[in-house]
Amino acid sequence: MFISDKSRPTDFYKDDHHNSSTTSTTRDMMIDVLTTTNESVDLQSHHHHNHHNHHLHQSQPQQQILLGESSGEDHEVKAPKKRAETWVQDETRSLIMFRRGMDGLFNTSKSNKHLWEQISSKMREKGFDRSPTMCTDKWRNLLKEFKKAKHHDRGNGSAKMSYYKEIEDILRERSKKVTPPQYNKSPNTPPTSAKVDSFMQFTDKGFDDTSISFGSVEANGRPALNLERRLDHDGHPLAITTAVDAVAANGVTPWNWRETPGNGDDSHGQPFGGRVITVKFGDYTRRIGVDGSAEAIKEVIRSAFGLRTRRAFWLEDEDQIIRCLDRDMPLGNYLLRLDDGLAIRVCHYDESNQLPVHSEEKIFYTEEDYREFLARQGWSSLQVDGFRNIENMDDLQPGAVYRGVR
């Protein structure tokens, strides 16, 4: 007797009075199938002895599958799809609020992983169970949406993006802190728009913030994109950054400032088409435009790093080459070096008996500083060794002891 290798599906809905043609009706039914590691179970034998093993089946782990009667073909067991979690408005607004409140910290930290963990913790306190990575990815997506809305809708993105205004406010606040007026070169570009653009940046490689490419940069501590740090820098992802969250127009990430920057010629996705270098001083990193004159570049650097004295400074590249400040300087990463000045010790004497009263250490950075010091003391020069008068700063010897001469 020949028995088919394939077991036919049993129609539990079929009446005894129905004609056999009803078997062609397409229905779906749910049946329980034993979950077992033995793939060689004889399905036909199982069919004949099903009623003997009914109680055993109930005690075993089971899984439900959906079978159709429309054909005699074997049916696949398909795992149910997991619905992607969506962010409700309250969650998104809370994320933006927390990110905005910590924006200043993103500008000074090389790794933002701990900052996203704090944001995640605050989200949980408000009843939103979102991990640091989920928060990072959502933030990057918001930045990407903002950039798309801004540049494709000519700045009128608020109509198509729910949180356009909130993101724009964060970027505007950042630009006010670090962007000097000289950056606005084009008369056709609104000041606010120019400032915001200078901090927007996308990265094709992905931000580990996820993006920025919008990747997971911030969440895992690696550079990702940054509206954060350069609109949070990864070349192209949005990262908002003052030092900056951020990946800049040349693709430099503030968190990983040694990353090779772009050449400035890539016009795809780059909100700022000028020449930009990345300058690092201590724990701070700034992206500086070098399209102006040498004097303008110096003033921008002084303003960006808060240099309020007249001490000299220079930029040194990764090959320890000191570069001239001009619009033709090579694009790349630079270290900001400050002049240590000239330190000497000055003794003050009692004019009546010529005995030393006290001494002080003075540091001069410019000839003008030296002249002002002499004028305040009422001296014409400084004297060393009791006979040599020094009238010019260049003749001073570091560490030497001097006295004033009227």
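Heads up, residue numbers simply count up from 1 along the chain you see.
Positions of Cβ are set from backbone N, Cα and C atoms, glycine also.
Annotated features in Swiss-Prot:
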- 79-143: domain 'Myb-like' (DOMAIN)
- Thr86 to Asp: No significant change in DNA-binding activity (MUTAGEN)
- Gln89 to Pro: Decreases strongly DNA-binding activity (MUTAGEN)
- Gln118 to Pro: Abolishes DNA-binding activity (MUTAGEN)
- Thr133 to Ala: Decreases DNA-binding activity 2-fold (MUTAGEN)
- Thr133 to Asp: Increases DNA-binding activity 3-fold (MUTAGEN)
- Leu143 to Pro: Abolishes DNA-binding activity (MUTAGEN)
- Ser175 to Ala: No significant change in DNA-binding activity (MUTAGEN)
- Ser198 to Asp: Decreases DNA-binding activity 8-fold (MUTAGEN)
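Under a cutoff of 8 A between CB atoms, and with a sequence separation of 6+ in the same chain, the neighbours of Gln118 (mutagenesis position) are Met102.
Thr86 (mutagenesis position) has Thr133 as its nearest neighbour among the mutagenesis positions Thr133, Leu143, Ser175, going by CA to CA distance. Spatially, by CA atoms, the mutagenesis positions Thr133, Leu143, Ser175 include one closest to Gln89 (mutagenesis position), and that is Leu143. It is 15 Å from the Cα atom of Leu143 (mutagenesis position) to that of Thr133 (mutagenesis position). In this structure, of the mutagenesis positions Gln89, Ser175, the smallest number of CB atoms within 10 A of the CB marks Gln89. Other C-beta atoms found within 10 angstroms of the C-beta of Thr133 (mutagenesis position) number 18, with every protein chain shown included.
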